[in-house]
Amino acid sequence: MLLIPISSSSSSSISPPPNSYPSNHHSLFFSNLTFPIQHGSRKLKTLRLRANFWESIRSGFVKNNNSTQLVEPPSIVNDEEEETEPLLPVEFTLVERNLEDGLVEEIIFSSGGEIDVYDLQGLCDKVGWPRRPLVKLAAALKNSYMVATLHSVMKSSSDSDSSEGGDGEKQQEKKLIGMARATSDHAFNATIWDVLVDPEYQGQGLGKALVEKLVRALLQRDIGNISLFADSQVVDFYQNLGFEADPEGIKGMFWYPK
């Protein structure tokens, strides 16, 4: 399963079938230590992000007499120091713009909620991905640690004016235009998959915003090791977002039937 990153300087890229991995496929790891985040319900320390890549992975293990034992790492924060500040909003408006005919379009980012698999399949069709069984798509979404989406919501300007006055806001159309998801062990590591943006909305920086918001949400949950896979032509795109190829000589590897 490959990624389709979209940025203002990149065109649509099409991934090969999910069961094929070309030789120009790269593993990237998030390593930008200055990436801005808002702290969530726990106080995060920068030591974990400054550690070598494998140090945080090995932090919960210790070797003793040729055996590996699981040990409990020290708590990163005392109970009395815990913050109650909430995590990033589950849903917020990323872009709002006025269109012709008195319409207003909002691009809404969400790090939660459900996705209609038929909408996702339609989005995959638009970017040229091969179709995958709907049952497997639903299972992939269900088993993901986090699913981030971009929706376009179209409404009339009169609806916006009435909502400001306290009346109910009537949404005329809501369309899935972007998605990215992450799998995780819920403690140390996360991998980002399936980054895609509707071709009609490419070239506007929405893919960059989608990845940045997803990374922030993962960091807020104290997930420090974030990786993804990218085709060679979009490695620079992810490196500009703080990802690093082959940190400390570590390479991602794949197994697939001959």
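Including glycine, each Cβ sits where the backbone N, Cα and C put it.
I107 to T appears in Swiss-Prot as a mutagenesis experiment; the accompanying note says: Complete loss of interaction with CaLCuV NSP protein. Residues near I107 (mutagenesis position) in space but far in sequence (CB under 8 A, at least 6 apart, same chain), listed by position: T93, L94, V95, E96, L150, H151, S152, V153, I177, Y201, L206.
When averaged over the domain 'N-acetyltransferase' (107-258), pLDDT in the model lands at 88. What Swiss-Prot lists as domain 'N-acetyltransferase' is 107-258.
The mutagenesis experiment K136 to E is recorded by Swiss-Prot, whose note states: Complete loss of interaction with CaLCuV NSP protein. The C-beta environment of K136 (mutagenesis position), restricted to residues of the same chain at least 6 apart in sequence and closer than 8 Å, is empty. DSSP assigns K136 (mutagenesis position) to a helix.
D194 (mutagenesis position) carries a strand DSSP state (E or B). What Swiss-Prot notes for the published mutagenesis of D194 to G is this: Complete loss of interaction with CaLCuV NSP protein.
Among the features that Swiss-Prot reports, acetyl-CoA binding site is placed at V195, L196, V197, G203, Q204, G205, L206, G207, K208, D231, S232, Q233, Y238, with the record citing similarity to another entry.
In the structure as shown, the Cβ atom of Y238 (acetyl-CoA binding site) sits within 10 Å of 25 other Cβ atoms. Annotated active site, proton donor per Swiss-Prot: Y238, in sequence order, evidence recorded as similarity to another entry.
According to its DSSP assignment, Q204 (acetyl-CoA binding site) is coil. Highest local Cβ density among the binding-site residues Q204, S232 belongs to Q204, counted as other Cβ atoms within 10 Å over all protein chains shown. Distance noted between the C-alpha atoms of D194 (mutagenesis position) and K208 (acetyl-CoA binding site) is 14 Å. K208 (acetyl-CoA binding site): 20 other CB atoms within 10 A of its CB, across all protein chains. Ranked by Cβ neighbours within 10 A across all protein chains shown, the binding-site residues V195, V197, L206 are led by V197.
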